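Colleague: Sharing the feature lines straight out of Swiss-Prot:
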BINDING   TYR169, SER211, THR212, ASN282, ASP304, LEU305, ALA306, TYR307, THR327, VAL328, SER329, LYS330, ARG338  pyridoxal 5'-phosphate binding site
MUTAGEN   GLY475 to Arg  In fib-1; strong dwarf phenotype and pleiotropic developmental defects affecting all organs. Reduced endogenous levels of auxin
Amino acid sequence: MAALRVGTRAVEGRFQASNGGGGGGGGMAPSSRLVAAHREAKPRSSHSAAPWKLPRRRAGAMPLWRVAVFASVALNVATLALLLHHYATSPPPHHHHHDAGLATRSSDAAVHRRARTASSMAPSTGKPAVTTDSVINLDHGDPTMFEEFWRETGDAAEVVIPGWQTMSYFSDVTNVCWFLEPELDRQVRRLHRVVGNAAVDGYHVLVGTGSTQLFMAALYALAPDAAAAAAGEPISVVSTAPYYSSYPAVTDFLRSGLFRWAGDADAFKGDSYIELVCSPNNPDGAIREAVLDPKTGNGRTVHDLAYYWPQYTPITKRASHDIMLFTVSKSTGHAGTRIGWALVKDRAIARKMTKFVELNTIGVSKDSQMRAAKVLAAVSDGYERRPEQTKETMTTPLRLFDFGRRKMVERWSMLRAAAAASGIFSLPEETSGFCNFTKETAATNPAFAWLRCDREDVEDCAGFLRGHKILTRSGAQFGADARYVRVSMLDRDDAFDIFINRLSSLK
């Protein structure tokens, strides 16, 4: 059609030019360029050598340009009629096919958007994969062993947070810990009741960025106020050796005038102190009690129960100390969520600890709290039937503590066999007890191995193992002999298997 119109305009131009400058019929005068072109053109033959003249139109005949215009209009009308006829006689379109196409395209677009979002927000994978020649880093207690369990839970531990949620600083202004999410409070109490490892009735639940922040908050809350500290010595912070290596580092990091690290509790002779009791103990897994009697002096105690869970040790009693610290990193393996909690009896102490977190970080990430609450709920669901469930509707439960204990029993068996095969390493004796949670006798399987190198020419066990591409933490950092090292038992299977093979080959 467009080509036809272009051709018509060309024809019209030629016929208009033939009408002359003032002839009848309303024709337009030819352009000066067209006339000049005809004047300059060479004759095509001897018959056309005479000067070129505009032909005259016959009287009474219809101009040819009008014929061309009429033909063009007729052609357009005919074409339009054919199109209308085709549309009128065609069957109606199937709207459900059209809608399905739109839905498919919309669905595809949504998938692509999600893929782009997932790609742009892909999380880190943590430590790189290892090979038989890799350096195996077991210095940190990175609990990636639990990834295997959580991969099988589907959406049981997933949480979706809309963009408008968790925007306020505040969670519950009526609570002592005003930035604690109510759902995390509920799930913490629920899990402790399910496991039976700590009392929760009559306790304040406080949340922190890991239990380390709450440990610092406890020191702040238990220490004398600034005026009293200025008039005397900072209060001493002690723990029985071997003690957790971060205790002295964290205590003295800011060089506070309120408290200072004073070393082994067994060697302490002062009156004012804060004793840290880690049970099961990091690094050796021993069950600990306070060694200092607060009745004989001005002493307070903080119980670090990060490892008091059924996968590591029998649950022999329901702990009910004044201040108890826990963390999701060792209970469920979610170290990257950075959530810890404290159970605190005294309201005034709870307020001071909350004030420390407020001044330190203005609260704790609500997003992390919501994820931690969902994770803890998934753990409890594995052992506790929900009210809406019946025996018929219950699916096979995914039980974290069963998985954890099975893995730890297997790994400790492998480690003891490797130490025996090498002949130069020794481990603490295995202990056991009746577990109120599993209702059976269970052995202790600590999250860390307290490994000693018995070879006479090795005085630095960490250095010796480093030479064989095994990174551990020296016993010297725990207030103990450098012949000892702490070894994480919580890494992925591939790294742990390589470690076992290397250890068994050392002589």
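Just so you know, glycine gets a Cβ as well, placed from its N, Cα and C.
At each noted site, the model still has the original residue.
Owing to the predicted nature of the structure, the values given are computational and were not obtained by experimental measurement.
Let's see these features in context: how buried, what's close, how far.
Modeller: When secondary structure is read from DSSP and collapsed to three states, THR327 (pyridoxal 5'-phosphate binding site) falls in the strand class.
Under the DSSP three-state reduction, GLY475 (mutagenesis position) is assigned to helix.
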Colleague: Name the secondary structure element type, per DSSP in three states, that contains THR212 (pyridoxal 5'-phosphate binding site).
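Modeller: Once the DSSP labels are grouped into three classes, THR212 (pyridoxal 5'-phosphate binding site) ends up as helix.
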Colleague: What number of additional C-beta atoms lies within 10 angstroms of the C-beta atom of THR212 (pyridoxal 5'-phosphate binding site)?
Modeller: 19
Colleague: With pyridoxal 5'-phosphate as the bound species and TYR169, SER211, THR212, ASN282, ASP304, LEU305, ALA306, TYR307, THR327, VAL328, SER329, LYS330, ARG338 as its recorded binding residues, calculate the greatest Cα-Cα distance and give it in Å as a whole number.
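Modeller: So the maximum pairwise Cα distance among the pyridoxal 5'-phosphate binders is 34 Å.
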Colleague: Near SER329 (pyridoxal 5'-phosphate binding site), which residues of its chain come within a Cβ-Cβ distance under 8 Å, counting only those 6 or more away in sequence?
Modeller: GLY141, PRO143, GLY210, ALA306, ALA335, THR337, GLY340
